[in-house]
Each structure stands twice: as C-alpha cells, then as structure tokens.
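To keep things clear, I will list the structure first and then write my remarks on it.
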Amino acid sequence: MLHGRLRDILRLLMAAEAPVTSSFFAAQLNVTTRTVRNDIKELQGVLSGHGAFVQSVRGSGYKLRIDDEQVFRTLLQDEFQQKKGLPVLPEERMAYLMKRLLLADHYLKLDELAEELFISKSTLQTDLKEVKKRLLPYRIVMETRPNYGFKLRGDEVQMRYCMAEYIVDERETEIDVLNEKADILPKEEIEIIRSAILKKMKNDRIPLSNMGLNNLIIHIAIACKRIRTENYVSLFPKDMDHILHQKEYQAAEAIVKELESKLSVTFPKDETAYITMHLLGTKRMTQSQCGEDTFSIEEETDQLTLAMIKAVDRELKLGILHDKELKIGLALHMKPAISRNRYGMNLRNPMLAAIKEHYPLAFEAGIIAGIVIKEQTGIEIHENEIGYLALHFGAAIERKKTESPPKRCIIVCASGAGSAQLLREKLRSHFGKRLDILGTAEYYSLDQMSYESIDFVISTIPIKKELPVPVLKVNTILGGTDFTKIESILSDEKEKANRYLKKELVFFQEDLRSKEEVIQFLGQKVVECGFADEEIIDSIFEREDMSPTCFGNLVAIPHPLVPQTKTTFWAVCTLKKPIDWESQRVQFVCLLCVEKENKADLQSMYKLLGSILDDPAAMNQLIKCRSYQELSDVFDQKMLS
C-alpha cells in the first residue's frame, strides 16, 4: 500500500515532536515540495480508516495524529514487515542495482533494466554513475560490450567482499531472514552451511559471536555460489604460506569436507584457504560470554589496546582508563581485526549508521583508537571496524555513568508535611540511589541555607530568589515532564548552546554546492577570526576521509582529526539547498572545534548535538533560522523539552 517514499514520510512524521514543513521533507527525500504535497495527500488516503491522519498545521507544517493506536499499529506491521517491491527512492535503486549487477552471470542491457525499474534511460544512467563510485573501492569495473550490454569485472576476492557488503541488506543480522532477502543459496543449503560451522566450532571449542557466525555463513554461501559458476579465488603464495600454518586451516578443511559431501561443490585448496581467512577474521565472544579460561591476550595486542584506551581518555576525558572490561573486550576484538586487514577483508557492520547517529561520542572514540592502530601497526582501519570499536567505548561510557555519585537535593513544598513526604517517597521510588534527598525546606529559609553540599532544589512553588544552584519547578503530584526535568540534571544533560556558539561563526542560507565548499568556507572563517591556523582545513578533510561526518536528518558535524584550537566552539552554517555529503543529504553543518589539550568532559556537549540529530522537527526549525538568537533558542528549547 505504501511505496518507498510514503514509508519515509510516515517514518519522519512518527519521529517528529513538532509539525514538519514540506520543504524539510523535500530536502530529506530529494524531491520538490509539490511532490511532497501530493505524497502526503496519497498518504492521507492510506491512513484513512487505519486509526491515524496527517494534520496540516497552518504556518508550521504537518503533524501525525493517531486516533486508534491498535488499528494504526496493525497498519504499521502490515506495511513495514512485508517484503519490499520495486525501489522508488534513489538510494533504494542504488541497493537494487548493486544486487542485480553482482548476482548477474550474464550481460545486462540498459533498455531492459530501465524497463524493469520503470524509470527512464537517463535516470538509469545517472544511477549507474553512482554504482560505479561504489564499486571503485573494490577495484570492480563495469565492462561494456556492443550489442550485449554490460557486466561487472574484477578480482574474485574483491568481488566476493563487495557481494557480502551489498547483496545482504546491511540492516539484517539474523541469518534466517538473510536468505529470502539476498537470494544467495536455497534456505536448505544455508542451513547445511550453518550446521557444518557450528559442528566444528563446538568440537574445537572455538567461541564465536552470533554476528561472527552470520558473517561466516554469508561468505561461505557466496563462495559456494561463485564456485558453481566457475569463479574461483587465487591467493598470493605469501598469503597461502601464512594461512596453511594457522590452526584455523584445519577447521576450514573439516567444514569444507562436510560441505563437499552435502552440497556437491568441490573446493580447491585456495578456496579452503579463503574460508580460513574468514575464520581468522571472525568476531569471537567476549570474556563475559565465554568464561575466563577460554581466551588469552598476546603482549603486543595488550600494549596496543592500552595505548588506544589512553589516547581516547586523554582526548575525550571519559574517565575509562581503568575499565578492565573495556581492555579485555578491545583486546579480544583486535586479533581478528588485524587478520581482516591482512587479507583486505571488510567486516559488515549493520549497526554503523545507528552508532554514528545515536552514539557520536563513542564513534569519535573509535576514530581516535583507529589513529593509534595506524600509528603503531601501519594498519588503516575501515569505517565498519571503527563502528565496532565504538561499541566497546560506548559500553564503557555507560558503565562510567553508573559509577557517578548521587546528586543531592532539597525539596521546597508549600502544601504541608504530607505533600512533601509523598513527593520525597515518589522521587526515591523513581530515581533510587541516583538521587540523595537531604531534606525539606520552607521558602522563607532559603536565604539562610548553605548550598555547599546541595546540587539543586526541587520546588512545587515558583522561587523568584537568586539561588547558587539550579531550581526545578515540579507539580506536587509528579508527572512525566517533571521526571524528565530531574533526569536532565541527574544525567548532566543541561547544556547551553551559547557556550559553544560564536556570533561571528554562525551563517545562514549560504549558497554552497558541495561538501568541499562547505568545509573550505567554515574552515576559512575560523582561520580569519584567529581561532586556528590554516592547517585546520587539511585536518578536517583528513578526518572526513576516515569516515564521513554526515548523520542523516540533514546534519553533518565535520571536525579536525586532532584538536587544533585554543577553545572548544562550533561554527554553524545552514544552506539554501541540501547538498550531497557522501551518501546523505545535508543542509545543516556544525563544524566542531575542540580545544587543544582539552581537560573538560565533553559528554554533555555531545548529548546536546545528539539530541538534535534525533529530532527532525528541531532540525527543521534550525534550517529555518535567520538569526543567531533564533538558533540559540532552538537549541535551548530542545534541552528543556
């Protein structure tokens, strides 16, 4: 019932807390506002009778209203769980074309492919230019033959890596849904591969993570498919010699023996070595998953891990230097990671986009760790690998939060002792040990109190006096918004944007057409204002080369690879029209500059930025801003909401 673009509009409406304009939808979807209005009219027809409707709010935009949650939920289940048909959005077509070309064992004709997708030849040719860009890192080319059409050519190992990345939907992590989406092998054969791997892993007591197992199944399934069409890998003698001396080679031989008998596929020696490469590069379980006695860490890996943690803690001030679980988790991750790099393997990371969007601080920690790895080993870490490193650092950040001492407060309540007692018990019940309530106080006594041991005041009445600590006004009978206000204090989320914004470095509706133009523009403005040297621009591009800083929701947050400035601040720019920033559309750019030798905890700043990344309505407001004060107010309102 809903084609791809309608699904995306519905997703954006569901995520927005405030009305969203047609221009915001147009920028996100790369269509005109007229197309958006037509789409919303079509969406309205679908939602009619399904418990929801799109409300047009005069002067503000569109908002989703839900009348019957149960009926609406049924619609969502029907729409989002059914198998997708033909692609509609450009990004959907990219994914379709990549799969189509990679799986084709014959030449494809332009006319036939355009007809298959219900698009014009010119649109298809534009799409194929983007396909060629995506094939470039794998050194795969599109070979054209007159009267026949075109097909892909490249090194077999790289072809298989590309297939693993693009044939299987990167969001799918469970192997039982991989087969129906990817069409690599029949389901029964996938099960045979899974059983052969698990049998050997169990016999040899090799601990394997669920994601590691799934990646291994994918690569072996692709190998089977390619061998059947007589496409074989050929490894360098140096690599073969190294692989043959690994204990994993024997495990690969056992798996191959079972597959040959059950799948009627013959694996040459190089193909067995290819499976060994993936066994060497497979993610293993962590210490907590497989027990103390099932792993050992080499001295070299131990030292590298410690250097990574020290660098991250020095740059970001996370207080994670003595986190034993982090050290063990990273060390266990590094050995297969180094093997993956040795053989040019690119581990799929279905969580990468979510990690970058929701855990920007942890991802930055992964970037810093990647720099250390390159400095000490010469290994260039891929973006997917950085995402996995970020997970380890993100877990350490969360563990650190639980170690924080409780916040201390007093209660001011004008309704009497009974109300104060109810309020106190409700707070204790909700926040537990995170909140230490020192007692209650009368309004008139606030001037005589010492606030040295008090972090904030909770009051059921307005307090007009200036107090040296924050005051939170709540209802006597606590509600959801009251808890949210208190949570923001307990989580140290109360951060003001004007602490980082500088009027001379905020620009609106700039007519810039590319990522390079935007970075050059903002970097040059920072230099002209005397906040950094010219080197900052090169450093920003270096960081961008490691991993694009676009996060979806029309946002990009570029920054130097290493801190370059005397203070921590933002340079902000909105654009007249969205631009392509790698794989995302971007219209709001925040150049993040962190102080050299920074000693401050930046977690609250990253939370402030993260709150904007997650909110389409807030981003819509920021893009419409025309003054510094408007921009600052949107940020502050977001933190209060």
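Please read every residue number as a count from 1 along the shown chain.
Glycine too: its Cβ is placed from the backbone N, Cα and C atoms.
Here the original residues are kept at every noted site.
Copied from Swiss-Prot, the annotated features are:
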| type | residues | note |
| --- | --- | --- |
| DOMAIN | 184-289 | domain 'PRD 1' |
| MUTAGEN | H219 to D | Loss of activity |
| MUTAGEN | H219 to A | Residual activity |
| MUTAGEN | H278 to A | Loss of activity |
| MUTAGEN | H278 to E | Loss of activity |
| DOMAIN | 296-403 | domain 'PRD 2' |
| MUTAGEN | H392 to I | Residual activity |
| DOMAIN | 407-498 | domain 'PTS EIIB type-2' |
| DOMAIN | 499-638 | domain 'PTS EIIA type-2' |
| MUTAGEN | H559 to G | Increase in activity |
Lowest local Cβ density among H219, H278, H392, H559, which the record lists as mutagenesis positions, within 10 Å: H559
DSSP helix/strand/coil residue counts for the domain 'PRD 2' (296-403): 83 helix, 0 strand, 25 coil
Cα-nearest neighbour of H278 (mutagenesis position) within the listed mutagenesis positions, H219, H392, H559: H219
Mean per-residue pLDDT computed across the domain 'PRD 1' (184-289): 87
Inter-residue C-alpha distance, H219 (mutagenesis position) and H392 (mutagenesis position) (nearest angstrom): 25
Alpha-carbon distance [H392 (mutagenesis position); H559 (mutagenesis position)] in Å: 22
DSSP three-state assignment (helix, strand or coil) for H559 (mutagenesis position): coil
Helix-strand-coil residue split for the domain 'PTS EIIA type-2' (499-638), DSSP-based: 58 helix, 41 strand, 41 coil
